[in-house]
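Copied from Swiss-Prot, the annotated features are:
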DOMAIN    59-196  domain 'MPN'
MUTAGEN   His142 to Ala  No effect on CSN complex integrity but impaired CUL1 derubylation
BINDING   His142, His144, Asp155  Zn(2+) binding site
MUTAGEN   His144 to Ala  No effect on CSN complex integrity but impaired CUL1 derubylation
MUTAGEN   Cys149 to Ser  No effect on CSN complex integrity but impaired CUL1 derubylation
MUTAGEN   Cys149 to Ala  No effect on CSN complex integrity and no effect on CUL1 derubylation
Amino acid sequence: MEGSSSAIARKTWELENNILPVEPTDSASDSIFHYDDASQAKIQQEKPWASDPNYFKRVHISALALLKMVVHARSGGTIEIMGLMQGKTEGDTIIVMDAFALPVEGTETRVNAQSDAYEYMVEYSQTSKLAGRLENVVGWYHSHPGYGCWLSGIDVSTQMLNQQYQEPFLAVVIDPTRTVSAGKVEIGAFRTYPEGHKISDDHVSEYQTIPLNKIEDFGVHCKQYYSLDITYFKSSLDSHLLDLLWNKYWVNTLSSSPLLGNGDYVAGQISDLAEKLEQAESQLANSRYGGIAPAGHQRRKEDEPQLAKITRDSAKITVEQVHGLMSQVIKDILFNSARQSKKSADDSSDPEPMITS
């Protein structure tokens with residue numbers, strides 16, 4: 001029973017995050033893990049990304065690396081964490097095959113790597129090569145607990161510095177709080193543009209919910225980087241390691257509830273939504289009664305998408321709560337209905353008491 005429940009939980013996680021096995025599903029599929037030193041050196045010499053800021057368009061992440069990053073991010077709670085990713089490049093795709101955590105000091109809004117973290121980084125990379133893992137560091141990951149996957153001003157500066165000296169380099173952001181609330185991994189992969197690079201004003205990034213106290217930081221820097229498409233894969237080499245990791249953590253999938261574990265996060269979302277509504281109402285009132293008519297008309301047109309975004313945020317909160325309730329109902333039916341049915345059957349099989357006049 002335990003083995004089947006573990007397998008079902010892991011299969012559900014793989015389906016929700018669209019983790020696909022490498023085809024064909026035999027030892028030949030593990031060729032993706034083969035590191036060709038000559039081809040990687042050739043790419044480093046050619047540097048195709050130097051002439052095209054949007055050269056890299058896709059990220060291919062192994063299921064093992066994804067699970068390690070999510071577990072690490074979740075272990076930090078409301079404190080930001082940081083780690084590095086190892087892999088290689090293949091055309092316009094960055095392939096992430098493994099990840100490791102860094103000993104860093106984090107807060108609820110930023111994470112800082114000190115000298116001991118850099119020493120650990122160098123030592124880990126050297127030891128990996130001695131163990132036969134020739135992949136280089138291809139990026140860094142960190143968490144944004146509860147406020148979405150995007151790059152802050154500090155993140156943009158860090159990524160620009162890394163791209164200047166360690167190309168090819170990738171930035172991945174994971175939101176562990178929204179991951180628990182939504183039921184699938186909330187993740188984003190980004191690369192920054194060179195300093196001074198201009199993009200068109202009609203460039204629109206995918207909409208996501210940003211807390212009111214983070215909107216300014218998001219808006220100032222949102223045109224300094226672009227996002228990459230993320231896909232996941234697993235091979236026969238991953239299967240055993242995934243089993244070992246999953247056997248340790250799968251019980252949490254069934255025993256935890258986003259409604260209980262994320263209560264503070266949901267309360268914060270509702271409070272943030274109320275502040276956004278008050279702000280929109282204030283701006284709408286000013287546009288109606290303040291200034292001359294054309295200016296007021298222009299501001300009113302700008303308010304419409306803001307209200308639409310607030311509606312989206314409200315719908316997102318509602319859907320996540322409904323999903324949480326549905327999962328609780330399903331678990332109740334799965335684990336309690338059989339016990340209740342057995343109890344009812346036992347009660348009906350008891351002999352009826354004799355009635356004497």
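Note that Cβ sites are derived from N, Cα and C of the backbone, with glycine treated the same way.
Here the original residues stay in place, and none of the substitutions has been built in.
In the predicted model, the domain 'MPN' (59-196) shows an average pLDDT of 85.
For the recorded site, Asp155 (Zn(2+) binding site), the DSSP three-state label reads helix. Every protein chain considered, the tally of other Cβ atoms within 10 Å of the Cβ of Cys149 (mutagenesis position) stands at 20. Per DSSP, the secondary structure of the domain 'MPN' (59-196) breaks down as 49 helix, 45 strand, 44 coil. For the pair His144 (mutagenesis position) and Asp155 (Zn(2+) binding site), the C-alpha distance works out to 11 angstrom. Around the Cβ of Asp155 (Zn(2+) binding site), the same chain contributes His142, Ala171, Val173, each under 8 angstroms and 6 or more positions distant in sequence.
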